[in-house]
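Features of the protein shown, as given by Swiss-Prot:
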MUTAGEN   SER12 to Ala  No change in acylation capacity
MUTAGEN   SER17 to Ala  No change in acylation capacity
MUTAGEN   SER19 to Ala  No change in acylation capacity
MUTAGEN   SER59 to Ala  Abolishes acylation capacity
Amino acid sequence: MKHVAAYLLLVSAGNTSPSAEDVKKVLAAADIQADEERLSVLIKELEGKDVNEVIAEGSKKLASVPSGGAAPAAAAGGAAAGGAAEEKAEDKPAEKDEESDDDMGFGLFD
(Lines of atoms letter the chains of each structure in order from A and count residues from 1; the text may use other names and numbers.)
(Lines give C-alpha, C1' and ligand atoms only; values in the text may rest on other atoms or scores of the structure.)
Protein backbone atom coordinates (compact mmCIF):
# COMPACT_ATOMS: atom_id res chain seq x y z
CA MET A 1 0.00 0.00 0.00
CA LYS A 2 2.87 2.36 0.75
CA HIS A 3 4.12 1.94 -2.81
CA VAL A 4 0.70 2.82 -4.23
CA ALA A 5 0.47 5.86 -1.96
CA ALA A 6 3.90 7.09 -3.05
CA TYR A 7 3.01 6.49 -6.71
CA LEU A 8 -0.25 8.44 -6.36
CA LEU A 9 1.55 11.24 -4.55
CA LEU A 10 3.94 11.57 -7.48
CA VAL A 11 1.07 11.55 -9.98
CA SER A 12 -0.81 14.21 -8.04
CA ALA A 13 2.38 16.32 -8.05
CA GLY A 14 2.43 16.25 -11.86
CA ASN A 15 4.63 13.24 -12.68
CA THR A 16 2.33 11.36 -15.07
CA SER A 17 4.56 8.28 -15.26
CA PRO A 18 6.63 7.82 -12.08
CA SER A 19 9.55 5.40 -12.25
CA ALA A 20 10.60 2.94 -9.57
CA GLU A 21 13.41 5.33 -8.61
CA ASP A 22 10.91 8.17 -8.16
CA VAL A 23 8.81 6.03 -5.82
CA LYS A 24 11.92 4.94 -3.89
CA LYS A 25 12.88 8.59 -3.36
CA VAL A 26 9.45 9.42 -1.94
CA LEU A 27 9.56 6.40 0.36
CA ALA A 28 13.13 7.21 1.45
CA ALA A 29 12.01 10.73 2.37
CA ALA A 30 9.58 9.12 4.82
CA ASP A 31 12.32 6.72 6.03
CA ILE A 32 10.56 3.72 4.47
CA GLN A 33 12.44 1.01 2.64
CA ALA A 34 10.91 -0.02 -0.69
CA ASP A 35 10.12 -3.64 -1.46
CA GLU A 36 11.75 -4.14 -4.87
CA GLU A 37 9.47 -6.98 -5.96
CA ARG A 38 6.21 -5.23 -5.10
CA LEU A 39 7.43 -1.98 -6.57
CA SER A 40 8.37 -3.59 -9.87
CA VAL A 41 4.94 -5.27 -10.09
CA LEU A 42 3.23 -1.94 -9.38
CA ILE A 43 5.24 -0.07 -12.01
CA LYS A 44 4.66 -2.84 -14.55
CA GLU A 45 0.88 -2.94 -13.90
CA LEU A 46 0.44 0.84 -14.13
CA GLU A 47 2.82 1.45 -17.03
CA GLY A 48 1.06 3.29 -19.85
CA LYS A 49 -2.20 3.63 -17.92
CA ASP A 50 -3.95 6.76 -16.71
CA VAL A 51 -4.23 6.52 -12.92
CA ASN A 52 -7.56 8.35 -12.90
CA GLU A 53 -9.03 5.76 -15.28
CA VAL A 54 -7.65 2.92 -13.13
CA ILE A 55 -9.25 4.45 -10.03
CA ALA A 56 -12.58 4.96 -11.83
CA GLU A 57 -12.55 1.36 -13.05
CA GLY A 58 -11.79 0.10 -9.54
CA SER A 59 -14.60 2.21 -8.10
CA LYS A 60 -17.06 0.67 -10.56
CA LYS A 61 -15.94 -2.82 -9.55
CA LEU A 62 -16.26 -2.01 -5.85
CA ALA A 63 -19.73 -0.57 -6.38
CA SER A 64 -20.93 -3.91 -7.75
CA VAL A 65 -19.74 -5.85 -4.68
CA PRO A 66 -22.54 -6.54 -2.17
CA SER A 67 -21.62 -5.06 1.16
CA GLY A 68 -24.59 -5.61 3.46
CA GLY A 69 -24.77 -1.90 4.19
CA ALA A 70 -27.39 -2.09 6.98
CA ALA A 71 -25.26 -4.07 9.45
CA PRO A 72 -22.49 -1.50 10.02
CA ALA A 73 -25.02 1.29 10.54
CA ALA A 74 -26.78 -0.72 13.24
CA ALA A 75 -23.49 -1.50 14.94
CA ALA A 76 -22.47 2.15 14.89
CA GLY A 77 -25.74 3.19 16.51
CA GLY A 78 -25.25 0.68 19.32
CA ALA A 79 -21.72 1.84 19.98
CA ALA A 80 -22.89 5.41 20.51
CA ALA A 81 -25.01 4.33 23.51
CA GLY A 82 -21.93 4.15 25.72
CA GLY A 83 -21.44 2.01 28.82
CA ALA A 84 -24.88 0.42 28.77
CA ALA A 85 -24.20 -1.04 25.35
CA GLU A 86 -20.94 -2.56 26.58
CA GLU A 87 -22.72 -4.35 29.44
CA LYS A 88 -25.29 -5.78 27.03
CA ALA A 89 -22.52 -6.93 24.71
CA GLU A 90 -20.90 -8.91 27.54
CA ASP A 91 -24.16 -10.75 28.25
CA LYS A 92 -24.72 -11.86 24.63
CA PRO A 93 -21.64 -13.94 23.64
CA ALA A 94 -23.53 -17.19 24.30
CA GLU A 95 -26.18 -16.22 21.75
CA LYS A 96 -23.56 -15.29 19.17
CA ASP A 97 -22.06 -18.78 19.43
CA GLU A 98 -25.42 -20.28 18.50
CA GLU A 99 -25.83 -17.89 15.59
CA SER A 100 -22.36 -18.61 14.23
CA ASP A 101 -23.57 -22.03 13.06
CA ASP A 102 -26.26 -20.40 10.94
CA ASP A 103 -24.96 -20.12 7.37
CA MET A 104 -27.69 -17.64 6.35
CA GLY A 105 -28.65 -19.82 3.41
CA PHE A 106 -25.16 -19.87 1.91
CA GLY A 107 -23.75 -23.37 2.23
CA LEU A 108 -20.04 -23.57 1.56
CA PHE A 109 -20.26 -26.96 -0.12
CA ASP A 110 -23.77 -26.84 -1.60
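Heads up, the Cβ atoms here are built off N, Cα and C, so glycines get one too.
Nothing has been swapped: the model has the original residues at all the noted spots.
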Open item on the list: If you count other CB atoms within 10 A of each CB, which of SER17, SER59 wins among these mutagenesis positions?
Closed with: SER17
Open item on the list: Say we define neighbours as other CB atoms within 10 Å of the CB. Which of the mutagenesis positions SER12, SER19 has the fewest?
Closed with: SER12
TODO: Find the one among the mutagenesis positions SER12, SER17, SER19 whose C-alpha lies closest to that of SER59 (mutagenesis position).
DONE: SER12
